[in-house]
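Colleague: Swiss-Prot lists these features:
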BINDING   Asn45, Tyr468, Arg564, His592  ATP binding site
MUTAGEN   Arg375 to Ala  Loss of enzyme activity
BINDING   Arg375, Arg405  Mg(2+) binding site
MUTAGEN   Ser380 to Ala  Loss of enzyme activity
MUTAGEN   His424 to Gln  No effect on enzyme activity
DOMAIN    430-464  domain 'PLD phosphodiesterase'
MUTAGEN   His435 to Ala or Gln  Loss of enzyme activity
ACT_SITE  His435  active site, phosphohistidine intermediate
MUTAGEN   Arg564 to Ala  Loss of enzyme activity, but retains low autophosphorylation activity
MUTAGEN   His592 to Gln  Slightly reduced enzyme activity
Amino acid sequence: MGQEKLYIEKELSWLSFNERVLQEAADKSNPLIERMRFLGIYSNNLDEFYKVRFAELKRRIIISEEQGSNSHSRHLLGKIQSRVLKADQEFDGLYNELLLEMARNQIFLINERQLSVNQQNWLRHYFKQYLRQHITPILINPDTDLVQFLKDDYTYLAVEIIRGDTIRYALLEIPSDKVPRFVNLPPEAPRRRKPMILLDNILRYCLDDIFKGFFDYDALNAYSMKMTRDAEYDLVHEMEASLMELMSSSLKQRLTAEPVRFVYQRDMPNALVEVLREKLTISRYDSIVPGGRYHNFKDFINFPNVGKANLVNKPLPRLRHIWFDKAQFRNGFDAIRERDVLLYYPYHTFEHVLELLRQASFDPSVLAIKINIYRVAKDSRIIDSMIHAAHNGKKVTVVVELQARFDEEANIHWAKRLTEAGVHVIFSAPGLKIHAKLFLISRKENGEVVRYAHIGTGNFNEKTARLYTDYSLLTADARITNEVRRVFNFIENPYRPVTFDYLMVSPQNSRRLLYEMVDREIANAQQGLPSGITLKLNNLVDKGLVDRLYAASSSGVPVNLLVRGMCSLIPNLEGISDNIRAISIVDRYLEHDRVYIFENGGDKKVYLSSADWMTRNIDYRIEVATPLLDPRLKQRVLDIIDILFSDTVKARYIDKELSNRYVPRGNRRKVRAQLAIYDYIKSLEQPE
C-alpha cells in the first residue's frame, strides 16, 4: 500500500473538523441562536486555518518550486480550495436559512434598504453619537500601500466614489472592536418584533454622512472585503536582544506580513477587484474567494440573546467540588493535603483554582509560588493574585510564554505588568515553547516545606474554562510535586539534564515513554494478556506515533480514539488498522482535554496531558502528562471516557473519506455525552 494512502493530509483533516462545526449550525435539534453562533465558530476557525495552515502550505510551495521539486503541495492546495469553496457555499445557504428561521421567531436582521423612516432617523443619530469618531477613509491612490495599512481579518467596505466617468476608490474599516457588530433598532409594530442591524449596514446607510462635503460625487457604492495574513514569525534570535523585544518586533511584522487570503463581495466590480488584488500583492498561490455581503462572521460567536429562552442552550450551572466545602477544612490547602482533587471544566467551576491562588497570595505560611501562563483571561484574577503575592513578600516566579500564537501581545503586557510589581518573570528558551499547565505552591507546615501542585490540560483562563473541557489535578503527593518542581527547574535551565519517574515531560521523555507503552500493549496482546489503548486528543498527526498505533492494531491491540480536530491516522484499513475505532465529538463545549489510557495487562495507566500527538508537542515544546495515582480519580476519568464513547447524538466517525458520518444509534439509548457527563459529575458532588 502506498504511503499516501496511510495518512490523511493534516490540512484536509482540519477542514473536515471545521465541517463538523458547520454540521452543528445545520443541526435543527440545536437552539436557533446557538446555530447562528456555530456559524461564527466556523468562520473564526477558517480565519485561523488560513493564517497558519494555509500560510505554511504556501511557503512550502514557494520553497519546493525554488528547489524544482514535485507538485504534491500544489495539488493539495487545489484540494483545499475546492473543499473550502464547497463548505462556504453550504455556509451561505445555512445563513439564509437561519435568517428565515429567525424571522419566524420575530428576530429580524435587516439591511439598510429595509429601514423605516423612524429607524433611519435613529440610525443617523446613532452614527453621529457613537460611530463617526471611529471612521477615517483610506483613499486608494497610486502610492497607497494597502499591505501596510490594512488590518488582518478586519472587514472593510471598498467604496466607489463616482463622478461622471471618473471613479475613485476608498476603504472604510468596520470598527467592530470599538462598536458592537449587532445593533438593536427601535421596534416597529407589532412590538414583539426585535429588529437588529449589522454595523456594516449602518456604514452603508451613512456613506453620505462620511463623504459629503469632502468629495463631489454622483453616486457612492460600497462592497465588503477582508484580507487574512500569514501569522507565522520570522524571528532571528540575536544574543544581545531580549525575546520580548524580538516578539514585539514580530508582532509589528505580522501587521505587514504577506496576505494569504482575499475575500470580497461577489458583485464587486471587476475593476475594483483588480485594484485591490494588485494593491494587496495577491499571488497565484493565495486564496481568492468571492463571497457574500458580510465577512468576519466570527463576530456571530457573540450573537446576542434575543427572543425566547428556548432559542439558546439551557444553562448548566457550574458545579462546586464538594470536597472543598467540607467543614473540617480551614482552607484549600487542608483539602488538597488530605487527598488529591480532580476538577473537570466546564462542569466544575474554575473558582476553586482562582480561590486557591488568592489564598496563597496572602497566606503567611506560603513561601513561594511558581506558575506558567500561556493564555490568560483579559482581566485575569490569576495575574492579580501573583501581583498581590509579590506585594505580600512571597517569592513569585511566573513563566510567560511570549510565543503563544495570537496571544503574544497580551502576554507581553502581562510580563511587563508582573515585572513592575516585583514578580520574577522568565521566558521560554528560543525554539522551546512552554505549553504545560502548572503551578507549584511551597508552604511552611510544622517546620517543613510542603508543596502543592496543579497539573492541567487547559489554560489558566477564566473565560475558556466556561467553554472548553479540561482537567485540573490538584495534589500534595510528593511523588508528583517533587517532579513538578523539577519541571520548573528545567524551564529555568533547559539544557541541564533532568530525569522523571512519574511525569511524562516533553521534550525530555514523552516520545520514548509513549513508544514503550504502545510496545508493551503489543507484547501483552501477543502473550494473550489484556491489552488496549484509548486516547482523547485534539490532534493526532505525528507519523511516528501513528505508525506505532498501526503496529498495535496489526498485533491485535484494540485502539479507541476520540480526536476532536486533525487526525492523520486512517481507521479500518485492512491488515493495518482493523482494530482502530476513531470518533470525534463536536457539541456545545469544545473538547480540549487530552487523556492517554493504556490497559497495561489489566492494571490500567491513565494520564492527563497538555500535549497532543503532534511532532511539535512531543519534541519541541515543554509539555507535561501526569499519571493518576489515586484509584478514585483514575476511575472517574475512565467513567467519563466511557460516557464519551457511548455518545449516540454528537459523535461522528473519522474515516478515510472524511465523511463525518454520525455514529448510528441503532437500538441503543440516546446519549448526548456532554449532558450525561454533567449529570454524572453532579451526582458525585451531592452531600453525603
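Keep in mind that glycine also has a Cβ here, set from the backbone N, Cα and C atoms.
Model, not experiment: these values are computed from the prediction.
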Colleague: Rank aside, I only need the closest one: which of the mutagenesis positions Ser380, His435, His592 has its C-alpha nearest to that of Asn45 (ATP binding site)?
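Modeller: Of all the candidates listed, His592 is nearest in space.
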Colleague: Could you tell me which of these mutagenesis positions, His424, His435, Arg564, His592, has the fewest other Cβ atoms within 10 Å of its Cβ?
Modeller: His424
Colleague: Can you figure out which of Arg375, His424, His435, Tyr468, His592 (the recorded positions) comes closest in space to Arg564 (mutagenesis position), comparing Cα atoms?
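Modeller: When the Cα distances are compared, His592 comes out closest.
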Colleague: Can you list, in sequence order, the residues of the same chain other than Asn45, Tyr468, Arg564, His592 whose CB lies within 8 Å of the CB centroid of the ATP site?
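Modeller: Apart from Asn45, Tyr468, Arg564, His592, the close residues are Asn538, Gly565, Leu590, Glu591.
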Colleague: Please give the greatest C-alpha separation between any two of the ATP-binding residues Asn45, Tyr468, Arg564, His592, in angstrom, as a whole number.
Modeller: 15
Colleague: Give the helix, strand or coil assignment DSSP yields for Asn45 (ATP binding site).
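Modeller: DSSP assigns Asn45 (ATP binding site) to helix.
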Colleague: Under 8 Å Cβ-Cβ from Tyr468 (ATP binding site), six or more apart in the same chain: what's there?
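Modeller: Same-chain residues close to Tyr468 (ATP binding site) (Cβ under 8 Å, separated by 6 or more) are Tyr345, Pro346, Gly458, Tyr589, Leu590, His592.
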Colleague: In whole Å, how far does the CA atom of Ser380 (mutagenesis position) lie from that of His424 (mutagenesis position)?
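Modeller: The Cα atom of Ser380 (mutagenesis position) is 18 Å away from the Cα atom of His424 (mutagenesis position).
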Colleague: Radius 10 Å, atoms counted are CB only; among the recorded positions Asn45, Ser380, which position scores highest?
Modeller: Ser380
Colleague: Determine how many residues of the domain 'PLD phosphodiesterase' (430-464) DSSP places in helix, in strand and in coil.
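Modeller: Looking at the domain 'PLD phosphodiesterase' (430-464) with DSSP, the answer is 1 helix, 19 strand, 15 coil.
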Colleague: Report, in whole Å, the straight Cα-to-Cα distance of His435 (mutagenesis position) from His424 (mutagenesis position).
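Modeller: Cα-Cα distance, His424 (mutagenesis position) to His435 (mutagenesis position): 19 Å.
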Colleague: Rounded to the nearest Å, what's the C-alpha distance separating Arg375 (mutagenesis position) and His435 (mutagenesis position)? Just drop the number here, would you?
Modeller: 10
Colleague: Including all protein chains displayed, how many Cβ atoms other than that of Arg375 (mutagenesis position) lie within 10 Å of its Cβ?
Modeller: 18
